[in-house]
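> Copied straight from Swiss-Prot:
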| type | residues | note |
| --- | --- | --- |
| ACT_SITE | TYR176 | active site, proton acceptor |
| BINDING | 34-58, ASP83, LYS180 | NAD(+) binding site |
| BINDING | SER164 | substrate binding site |
| MUTAGEN | TYR176 to Phe | Decreases androsterone dehydrogenase activity; when associated with R-180 |
| MUTAGEN | LYS180 to Arg | Decreases androsterone dehydrogenase activity; when associated with F-176 |
Amino acid sequence: MLFWVLGLLILCGFLWTRKGKLKIEDITDKYIFITGCDSGFGNLAARTFDKKGFHVIAACLTESGSTALKAETSERLRTVLLDVTDPENVKRTAQWVKNQVGEKGLWGLINNAGVPGVLAPTDWLTLEDYREPIEVNLFGLISVTLNMLPLVKKAQGRVINVSSVGGRLAIVGGGYTPSKYAVEGFNDSLRRDMKAFGVHVSCIEPGLFKTNLADPVKVIEKKLAIWEQLSPDIKQQYGEGYIEKSLDKLKGNKSYVNMDLSPVVECMDHALTSLFPKTHYAAGKDAKIFWIPLSHMPAALQDFLLLKQKAELANPKAV
């Protein structure tokens, strides 16, 4: 009996693996739209999918980002300047994309644009500190999706939302984590709403990667700027050396940071080209081995492990 059970499990594993490797036949007639292509995941994705033969429409925030990307890609790739927080800009871009793709529609929408905002303890922050990452990471993503969705439905294509392990675990204070938690919720409701239309919706949850988004120097600079504005009471609670201790903790976590961005793009590739795309992708060894498993653990264990990564306060009772 045990032999048959093991045999059945092995067969199921083989068929599941085989299923994941089945690909769409032709990509050379398919259009994809990617946001946040100035640098990082979006830039690498645009270059990678251009080489594969997709008709890539890459949205950049800056003219310099657009120019640099066009210099590294084929004439087939198109760029457009896009601020995802500007509703009129998004509407104009969607109309322009509609004219580009014609009756083929849009096979892939990759919502990648994002910002970290201020990553600092909650009691250091104001409502405005929360606003920027939520405007870009959540409302910007929703705005682009709503405007591009008719084109994706026409092609019975794919929507790929780049979230984060920060959408599964509250690793840091600030607006980044709430924005990514909300992206996860939007992604799941969209996936169920689009199923009847033959549109597949996937969510990618990268771990810690070395990108402009996670530049520790910029993180510390923003913390220092906020520190200067804090009340004497809060400064006393945290202590003058708190930021330096936080920096030491960041340096100690370098081993967790993925230097190679390609795992995220590989997830995008599978979500775009597989006949059976996954609903969720964990990108990076740290995401697969630590962050995602931890997100399923009891809150007490999460708190214990995550609090060990935080710098100690000088005098938390000074309130």
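If you go along the chain as it appears here, the first residue is 1 and each next one adds 1.
Keep in mind that glycine also has a Cβ here, set from the backbone N, Cα and C atoms.
Original residues only: the substitutions mentioned are not part of this model.
Quick one: where do these features end up spatially?
According to DSSP, TYR176 (mutagenesis position) sits within a helical segment. Note on TYR176 (mutagenesis position): other Cβ atoms within 10 Å of its Cβ, all shown chains, come to 27.
In the three-state DSSP scheme, ILE34 (NAD(+) binding site) falls into the strand class. Contacts of ILE34 (NAD(+) binding site) defined by a Cβ separation under 8 A and a same-chain sequence distance of 6+ are given as GLY42, ALA45, ALA46, PHE49, VAL56, ILE57, ALA58, ALA59, ILE110, ASN112, in order along the sequence.
Around the Cβ of SER164 (substrate binding site), the same chain contributes TYR176, LYS180, GLU205, PRO206, each under 8 angstroms and 6 or more positions distant in sequence. Secondary structure at SER164 (substrate binding site), as computed by DSSP, is coil.
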> How many other Cβ atoms sit within 10 Å of the Cβ of GLY42 (NAD(+) binding site)?
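The Cβ of GLY42 (NAD(+) binding site) has 30 Cβ neighbours within 10 Å.
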> Using Cβ atoms only, which residues of the same chain lie under 8 Å from PHE54 (NAD(+) binding site) while being at least 6 residues apart in sequence?
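Set apart from PHE54 (NAD(+) binding site) by at least 6 residues yet with Cβ under 8 Å, we have ILE27, THR28, LYS30, TYR31, ILE32, TRP107, GLY108, LEU272.
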